[in-house]
Amino acid sequence: MHSPGAGCPALQPDTPGSQPQPMDLRVGQRPTVEPPPEPALLTLQHPQRLHRHLFLAGLHQQQRSAEPMRLSMDPPMPELQGGQQEQELRQLLNKDKSKRSAVASSVVKQKLAEVILKKQQAALERTVHPSSPSIPYRTLEPLDTEGAARSVLSSFLPPVPSLPTEPPEHFPLRKTVSEPNLKLRYKPKKSLERRKNPLLRKESAPPSLRRRPAETLGDSSPSSSSTPASGCSSPNDSEHGPNPALGSEADGDRRTHSTLGPRGPVLGNPHAPLFLHHGLEPEAGGTLPSRLQPILLLDPSVSHAPLWTVPGLGPLPFHFAQPLLTTERLSGSGLHRPLNRTRSEPLPPSATASPLLAPLQPRQDRLKPHVQLIKPAISPPQRPAKPSEKPRLRQIPSAEDLETDGGGVGPMANDGLEHRESGRGPPEGRGSISLQQHQQVPPWEQQHLAGRLSQGSPGDSVLIPLAQVGHRPLSRTQSSPAAPVSLLSPEPTCQTQVLNSSETPATGLVYDSVMLKHQCSCGDNSKHPEHAGRIQSIWSRLQERGLRSQCECLRGRKASLEELQSVHSERHVLLYGTNPLSRLKLDNGKLTGLLAQRTFVMLPCGGVGVDTDTIWNELHSSNAARWAAGSVTDLAFKVASRELKNGFAVVRPPGHHADHSTAMGFCFFNSVAIACRQLQQHGKASKILIVDWDVHHGNGTQQTFYQDPSVLYISLHRHDDGNFFPGSGAVDEVGTGSGEGFNVNVAWAGGLDPPMGDPEYLAAFRIVVMPIAREFAPDLVLVSAGFDAAEGHPAPLGGYHVSAKCFGYMTQQLMNLAGGAVVLALEGGHDLTAICDASEACVAALLGNKVDPLSEESWKQKPNLSAIRSLEAVVRVHRKYWGCMQRLASCPDSWLPRVPGADAEVEAVTALASLSVGILAEDRPSERLVEEEEPMNL
């Protein structure tokens with residue numbers, strides 16, 4: 001059923017709101033009129049049109065907003081592009097370290113993406129083509145940024161403009177916060193082609209010498225061997241000397257590995273043995289690689305140490321493989337130029353210097369265990385020997401560079417030099433220099449030997465005499481061949497005398513910088529009489545006077561806790577012999593209670609002390625005190641075994657005030673008492689004499705041996721009836737038990753009116769010290785050498801006027817005992833000039849040098865009245881213990897001053913007086929002799 005009007009196309013139904021359409025009355029062709037869409041179709045098309053309209057509107061708006069952005073992203077003008085990039089680079093280079101971040105720049109991001117893509121492509125190619133060469137792990141060459149990677153990344157990353165003056169390869173991959181890598185881009189390409197082998201010749205080295213004709217090799221004229229340019233500006237120890245120019249690096253490396261590789265193991269292991277050959281097989285051309293000439297010319301006699309140090313590889317076992325080229329083939333092939341002197345070395349001297357090596361033969365047995373090379377564990381990296389270098393001895397390390405942390409338990413295990421330092425290993429591991437090697441010193445070393453004999457080396461503080469003679473220092477002493485060299489010194493030094501005398505050992509000196517660290521935390525030495533400048537000044541004075549070069553310098557060691565406990569209590573040793581670091585190795589339970597009992601006082605300077613005088617440094621005081629005790633003990637053992645003639649220990653802090661459980665008077669451990677006790681325990685000496693001429697009484701030493709008859713203690717000190725520190729040391733303190741009579745105190749009284757001086761001390765030595773010491777007949781003499789009785793000390797510290805010459809004379813007198821086995825240990829003394837003068841006089845006396853004689857007035861002057869009364873009291877008290885005191889009591893002439901040379905007369909008078917004293921002694925007991933004795937004739 002059709003609706004009305006459906007078949008008439010001119011008729012349309014009326015819809016609400018529509019206008020009536022007029023009828024088309026045209027007779028011609030009429031346009032085709034599409035029928036109106038149905039309402040359902042209109043309903044479906046309306047949302048589609050709406051979405052399209054909204055999409056076009058949004059796209060149009062997006063194009064409008066993107067237009068300014070496109071304008072800003074356009075590449076800048078060429079003139080602005082370079083400046084902007086340079087400014088960005090400068091900001092990166094000059095960026096503050098505190099403001100740096102890990103955000104990578106656009107350049108880095110682009111490079112990173114290129115590198116990643118390049119590696120992915122390379123990995124893909126390797127999987128597809130397995131035979132393709134592998135990519136190295138790291139390439140220092142600039143990366144290539146051209147190729148397909150840029151075209152691929154251009155669709156993802158915007159183009160980054162580069163500087164107009166630099167190509168793109170100047171932007172290597174780098175870390176954003178690494179300044180050295182930023183600087184790398186401005187270096188030329190040649191800086192990346194550095195030598196990779198330390199054995200190669202530097203490009204900056206001076207040009208090599210040309211071969212001279214055979215007739216000019218023996219010429220020794222200055223014109224042919226030296227030029228003005230070969231002085232200090234052209235050092236002898238250049239990196240490679242006059243070796244010929246080396247070949248290319250890559251070629252040389254291949255030839256080196258191909259030649260040496262098959263003959264020995266590869267050095268991939270840091271401890272792998274290194275095989276060096278006497279000879280090398282020639283290549284096809286008939287010549288050897290120039291870079292292998294230093295190994296070719298190396299002689300086995302040059303290498304004394306069992307380990308050979310190669311830079312970067314550590315110590316390597318040094319072996320010699322079988323020679324690959326015989327001597328005949330090597331000599332006839334002309335593979336290298338003959339050896340000759342370098343331009344900066346002096347001329348070989350004449351044969352007159354050869355007798356200087358003759359005295360070395362008698363000292364072989366005594367000095368052989370002492371001459372040693374540098375320890376391999378502490379040797380710095382060294383380069384291989386050059387053909388122009390001669391055999392050298394290596395210097396023993398100085399005391400300041402080798403500070404150890406512990407010492408041996410007992411000196412018996414440390415008698416030899418190689419066993420006294422802990423952790424050194426057997427002597428075979430260190431290597432020793434035989435006398436035959438010393439006798440084979442070439443002429444160029446003989447010249448240096450003569451120079452070393454004529455003057456001491458100020459820098460060699462711990463060298464033994466033989467090492468001083470044979471060692472060739474690294475620096476040149478004569479840079480010109482024409483420089484005159486004196487082969488014989490005008491005056492033979494004591495070192496020359498020691499070399500010429502095989503029966504007299506040397507004098508020992510002990511010093512170490514460890515003892516300098518014991519100082520107050522305030523840092524002001526003027527407020528502390530006992531400071532590090534004392535031993536430092538003495539050591540410098542001995543060097544200035546040339547006495548150190550005449551002695552055998554020792555470093556000493558740190559005393560063990562067991563050695564300290566031979567004199568002091570365990571509590572005392574743990575309190576003052578440990579520091580926070582060493583306590584970590586001990587029993588915490590025992591230390592906790594002891595440390596809680598320790599008390600310190602606050603000093604006026606702001607530091608900490610055991611008392612108002614004795615400062616304490618928690619980190620360094622214990623090490624310094626233990627080092628002083630160990631050094632004196634070590635020196636005493638060497639003298640007791642007659643390895644040394646005598647010795648002087650420049651040590652601090654002092655020790656003669658430290659008793660069994662108390663630290664006082666700047667003292668913590670009694671060094672002399674510990675050395676004496678160790679000598680007794682190890683059977684090194686049966687009878688020991690201790691002389692203490694410090695102005696203060698050695699209360700600690702007296703207490704230690706107060707009951708010991710095998711130790712005679714004689715002290716000369718200011719007493720003033722107990723009113724001078726420490727208050728002990730009265731004349732009637734003679735010992736107890738079996739040790740009664742073996743403690744002698746020369747207690748000076750009378751204050752400083754007048755002060756004691758040379759006449760009083762000379763009288764004490766002549767009347768008391770030497771007679772009792774001769775009667776005791778000691779095996780060894782230990783001296784607590786305090787110099788605070790010397791002139792220059794204020795009244796609270798001494799106030800006496802004993803001269804340095806008098807100290808030297810007293811040392812000479814003591815050397816007449818025990819076969820000259822005398823050991824001096826520094827105790828007190830606080831005026832730097834006075835203690836330096838006194839130490840110099842004592843060391844000169846120990847060496848046997850001529851000491852300045854005392855003035856005639858000192859010999860003729862009579863002791864003051866206070867001194868005579870003090871000496872009378874000593875004779876009275878010890879008359880019943882010593883026969884010499886009985887003889888002196890009845891001999892008035894003995895109180896008169898004696899001039900040197902009158903010893904025979906004194907002995908005659910003493911012998912005559914002893915006869916009458918002996919008769920009286922038979923009739924009356926000694927007690928009645930003391931009571932009924934008439935006053936001496938003064």
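Placed from the backbone N, Cα and C atoms, the Cβ positions cover glycine too.
Keep in mind the model shows the original residues, not the substituted ones.
Taken from Swiss-Prot, the feature active site covers HIS657. In sequence order, MET664, GLY665, PHE666, CYS667, ASN670, HIS696, GLY698, ASN699, GLY700, PRO726 constitute the residues six or more apart from HIS657 (active site) in its chain with CB-CB distances below 8 Å.
In the three-state DSSP scheme, CYS522 (Zn(2+) binding site) falls into the coil class. Taken from Swiss-Prot, the feature Zn(2+) binding site covers CYS520, CYS522, HIS528, CYS605.
Annotation of the published mutagenesis SER178 to Ala in Swiss-Prot: Strong reduction of CaMK1-dependent nuclear export. Reduces interaction with YWHAE; the original residue is retained in the structure shown.
Swiss-Prot gives this note for the published mutagenesis SER344 to Ala: Strong reduction of CaMK1-dependent nuclear export. Reduces interaction with YWHAE.
In Swiss-Prot, a published mutagenesis experiment is listed as SER479 to Ala, annotated Strong reduction of CaMK1-dependent nuclear export. Reduces interaction with YWHAE.
Contacts of ASP694 (mutagenesis position) defined by a Cβ separation under 8 A and a same-chain sequence distance of 6+ are given as HIS656, SER715, HIS717, SER784, ALA785, GLY786, PHE787, ASP788, ALA789, GLU827, GLY828, GLY829, in order along the sequence. Among the sequence features in Swiss-Prot, the mutagenesis site ASP694 to Ala is noted as follows: Disrupts the dot-like nuclear pattern. Abolishes deacetylase activity, but not the interaction with HDAC2 and HDAC3.
While the structure shown retains the original residue, Swiss-Prot records the mutagenesis experiment HIS717 to Ala with this note: Abolishes deacetylase activity, but not the interaction with HDAC2 and HDAC3. A sphere of 10 angstroms centred on the C-beta of HIS717 (mutagenesis position) encloses 25 other C-beta atoms. Following the DSSP three-state reduction, the secondary structure of HIS717 (mutagenesis position) is strand.
Counting other CB atoms no more than 10 Å from each candidate's CB, the binding-site residues CYS520, CYS522 peak at CYS520.
Residues GLN519, SER521, GLY523, ASP524, ASN525, LYS527, LEU603, GLY606, GLY607, ILE615 surround the recorded Zn(2+) site, their Cβ atoms falling within 8 Å of the Cβ centroid of CYS520, CYS522, HIS528, CYS605, which are themselves excluded. Proximity of CYS605 (Zn(2+) binding site) to non-local residues of its own chain (separation of 6 or more, Cβ distance below 8 Å) is seen for CYS520, CYS522, ASP524, LYS527, HIS528, given in sequence order.
Other C-beta atoms found within 10 angstroms of the C-beta of HIS528 (Zn(2+) binding site) number 20, with every protein chain shown included.
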